[in-house]
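Q: After the structure tokens below, expect a handful of questions from me.
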Amino acid sequence: MAASGEARRVLVYGGRGALGSRCVQAFRARNWWVASIDVVENEEASASVIVKMTDSFTEQADQVTAEVGKLLGDQKVDAILCVAGGWAGGNAKSKSLFKNCDLMWKQSIWTSTISSHLATKHLKEGGLLTLAGAKAALDGTPGMIGYGMAKGAVHQLCQSLAGKNSGMPSGAAAIAVLPVTLDTPMNRKSMPEADFSSWTPLEFLVETFHDWITGNKRPNSGSLIQVVTTDGKTELTPAYF
């Protein structure tokens, strides 16, 4: 149950990742009720749902759906932020192709699909669902086949959720954010020579999510929002087809 004064309620799928942890911290600091969904607990969250690792999508989806249902009961949430994901490279000839594709599908497609179903059950009317896309996946990604496939599927899912009879609550919005590179400790460690001024600060996305949750400058449902940082300045631009 949300304590008195906790203005809003949010689920963060991937709540122990770099961006997810920042979301949990920022929204708890605003006295919101925030639940983390991840493979490990986030002790800073109001509650945590621990995802059991499995090679069966249906097993994992059923487990998470059941545990979120127990946690929330009849309570609705203002937002579900799916910020789970990861990166793996490799072209179609790579020995690691199958393994990396499997990983990318689990980290991006499974989490996004489960989040979407949770939205149909637990999101308020007029609420917000965000999904984690990628600007690179607007085009071909020959050097990272699995990643591009997974993110492309997330983009398609987002647009489907905005359509009539998608199952989403009335007035709710599904929006995908399409960054280039996020400024995370892991990315800095793996790419120490990179131009960090072209990386998007996590705080920018956290504040963007806050705006959209509170109805400020929220894009239309189905929008694929490119997140591009140049010389330390970040801009949001819709992708059009």
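Note that Cβ sites are derived from N, Cα and C of the backbone, with glycine treated the same way.
Feature annotation from Swiss-Prot assigns active site, proton acceptor to TYR147. Summarising the annotation, Swiss-Prot assigns NADP(+) binding site to 11-35. The mutagenesis experiment ALA7 to Val is recorded by Swiss-Prot, whose note states: No significant effect on catalytic efficiency for NADH. Here Swiss-Prot notes a mutagenesis experiment, ASP38 to Ile, with the remark: 3-fold decrease in catalytic efficiency for NADH. TRP105 to Phe appears in Swiss-Prot as a published mutagenesis result, with the remark: No significant effect on catalytic efficiency for NADH.
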Q: Among all protein chains shown, how many Cβ atoms are found within 10 Å of the Cβ of ASP38 (mutagenesis position), not counting that one?
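A: There are 23 of them.
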Q: Measuring CA to CA, name the entry from the recorded positions LEU11, LEU19, CYS23, ALA35, TYR147 that ends up nearest TRP105 (mutagenesis position).
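A: Given the candidates LEU11, LEU19, CYS23, ALA35, TYR147, the nearest one is TYR147.
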Q: Considering the recorded positions PHE27, TRP105, which residue's Cβ sits among the greatest number of other Cβ atoms within 10 Å?
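A: In terms of Cβ crowding, the pick is PHE27.
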Q: Say you check the Cα of CYS23 (NADP(+) binding site) against those of the recorded positions ALA7, ASP38, TYR147; which is nearest?
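A: Closest recorded candidate to CYS23 (NADP(+) binding site) by Cα: ASP38.
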Q: Using C-alpha positions only, work out which of the recorded positions ALA7, LEU11, PHE27, ALA35 is nearest to the residue listed as 'active site, proton acceptor'.
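A: When the Cα distances are compared, LEU11 comes out closest.
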Q: Drop a 10 Å sphere on every Cβ of the recorded positions ALA7, LEU11, LEU19, ALA35 and tell me which sphere holds the fewest other Cβ atoms.
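A: Lowest Cβ count within 10 Å among the recorded positions (ALA7, LEU11, LEU19, ALA35) is ALA7.
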Q: Please report the number of other Cβ atoms within 10 Å of the Cβ of the residue listed as 'active site, proton acceptor'.
A: 25
Q: I need the CA-to-CA distance for ASP38 (mutagenesis position) versus LEU19 (NADP(+) binding site), whole Å please.
A: 12
Q: Are there residues of the same chain, six or more positions away from GLY15 (NADP(+) binding site), whose CB falls under 8 angstroms from its CB, and which are they?
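A: Expected: SER21, CYS23, VAL24, VAL34, ALA35, SER36, ILE37, ASP38, ASN42, ALA45, SER48, VAL83.
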Q: Between ASN31 (NADP(+) binding site) and ALA7 (mutagenesis position), how far is it from one CA atom to the other, in Å?
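A: ASN31 (NADP(+) binding site) and ALA7 (mutagenesis position) have their Cα atoms 7 Å apart.
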Q: Rounded to a whole number, how many Å is the Cα of LEU19 (NADP(+) binding site) away from the Cα of ALA7 (mutagenesis position)?
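A: That comes out at 22 Å between the alpha carbons.
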